[in-house]
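Visitor: Pasting a structure below so you can have a look.
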Amino acid sequence: MSTDFDRIYLNQSKFSGRFRIADSGLGWKISTSGGSAANQARKPFLLPATELSTVQWSRGCRGYDLKINTKNQGVIQLDGFSQDDYNLIKNDFHRRFNIQVEQREHSLRGWNWGKTDLARNEMVFALNGKPTFEIPYARINNTNLTSKNEVGIEFNIQDEEYQPAGDELVEMRFYIPGVIQTNVDENMTKKEESSNEVVPKKEDGAEGEDVQMAVEEKSMAEAFYEELKEKADIGEVAGDAIVSFQDVFFTTPRGRYDIDIYKNSIRLRGKTYEYKLQHRQIQRIVSLPKADDIHHLLVLAIEPPLRQGQTTYPFLVLQFQKDEETEVQLNLEDEDYEENYKDKLKKQYDAKTHIVLSHVLKGLTDRRVIVPGEYKSKYDQCAVSCSFKANEGYLYPLDNAFFFLTKPTLYIPFSDVSMVNISRAGQTSTSSRTFDLEVVLRSNRGSTTFANISKEEQQLLEQFLKSKNLRVKNEDREVQERLQTALGSDSDEEDINMGSAGEDDESVDEDFQVSSDNDADEVAEEFDSDAALSDAEGGSDEERPSKKPKVE
């Protein structure tokens, strides 16, 4: 007879269910109350008795927590028990599986330092011998050595079976100071790859010679990083990759990375950082020739984006030499290829690198590859040079979207566009040779302006946008039309009101009268400096008093 518990949460899920302990193992099934699609789609969880390893009892988020360490399925967490359930669970596990349930007390001091223990299925952060928190390896998506003494851990939020309630932690960083010293002997070699035993190399048939030991320093952070990668088994082994591409140049995130493509994921291995993304994260694959006619770009739209600290990368931009070719053979068994990949992939490729990579990604992700469409610029290219804010780049008018490269990468589907405004960039002689293209989005979501596009491209670009049934508004043309209309109406009114005023023929003005002599004299007095003097001199000498002679 089995033992059942209701309202139990599996692995911090949103929904509760029924937990059952039976002789054959453990089971959990989500409650069907509510009838939601999410509830009905969740499959029951079953764990055979042979998978049980250790069981721990401790305080949890919703009461008491039962943590089960399995042999091959990681850590299973069941939360929502009451304190009274402990004795029943303890007796059941001992009677059915001969396993002791260990009571575990957590440290509640709230300190942010302690010691880490990389256990079988999880990383334990402990303080004074008591665990503060645990991180199951299955929840770790990636880890990077972010600096000399710092290790960053990114958590997996893409697991469809993992549906946590509320906010979700996406990254955690550990500061690990100090260094460790290891003795390295250049004349020593491992006896076997799987063994830690070392033996001296034989040089010229001599044995037992003195060997020189070199001391190598390694930071504690680097040692922790390497051990965590090994324990957590982050990413598949390189030998399991279906196909690999070496030293591929990325403009976003900038650097060179080795690309290992697996059945369900892709790993990018750089000198400093490594990234991992699932195939289902790839939303679009865009293959575009670069305007320099030397390189070719392959863009992957990622949702949710890759993260590196506070920086997110919603687009991965790969750059190849246009004529670079590669020859690869897929690492697949013939039976596996015939059964699962025959209609999607080729067994062997010998073509240009960007074509090979895009075809492989298309086959594994079931996403079509977007290529340039009908638009051609005046210089027979599929893009026009422009700028977005302070960044220069190229605008690709595709058949169903605007695409701007390279920084920042912008993708604007035509279905989101309300209208397109074409306006001049300025009024000076230099800026009048360019125009702005403002893309107004629907539902009042703002607009995006691409500036400094050559005037030579305006007519072709405008015709292309109209052919895609986009509403195009040319502000300059409307202003000119309004101005011409206004000027035309003014000239008509002047012709009507002025009559013959514009003629050059002279006519007599009847209101004009010739001034009299007195008026002329007054004018002369005003403007002729000699006028007053002449009047004074015009008088007789008799009226002028004679000057008395000087008497000596």
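Residue positions begin at 1 at the first shown residue.
Backbone N, Cα and C define each Cβ position, glycine as well.
Modelled residues match the original; the substitutions are not represented.
Grabbed the feature section from Swiss-Prot, which reads as follows:
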MUTAGEN   Arg20 to His  In pob3-11; causes severe defects in rate of growth; when associated with C-109
MUTAGEN   Arg109 to Cys  In pob3-11; causes severe defects in rate of growth; when associated with H-20
MUTAGEN   Thr311 to Ala  No change of sensitivity to HU; confers a SPT- phenotype indicating a disturbed activity in transcription
MUTAGEN   Met419 to Lys  In pob3-1; causes severe defects in rate of growth; when associated with R-78 and T-489
Visitor: Could you give the Cα-Cα distance between Arg109 (mutagenesis position) and Thr311 (mutagenesis position), in whole Å?
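Guide: With distance taken Cα to Cα, Thr311 (mutagenesis position) is 32 Å from Arg109 (mutagenesis position).
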Visitor: Counting only residues 6+ away in sequence within the same chain, which have a CB under 8 Å from the CB of Arg20 (mutagenesis position)?
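Guide: Listed in sequence order: Ser2, Thr3, Asp4, Phe5, Leu26, Gly27, Trp28, Lys29.
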Visitor: As a test of the contact definition, list every same-chain residue at least 6 positions from Thr311 (mutagenesis position) whose Cβ is closer than 8 Å to its Cβ.
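Guide: Same-chain residues close to Thr311 (mutagenesis position) (Cβ under 8 Å, separated by 6 or more) are Pro253.
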Visitor: Should Met419 (mutagenesis position) be counted as helix, strand, or coil on the basis of DSSP?
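Guide: In the DSSP reduction, Met419 (mutagenesis position) maps to strand.
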Visitor: If you draw a 10 Å sphere around the Cβ of Met419 (mutagenesis position), how many other Cβ atoms fall inside it, taking every protein chain shown into account?
Guide: 15
Visitor: For Arg109 (mutagenesis position), just count the other CB atoms lying within 10 A of its CB, please.
Guide: 11
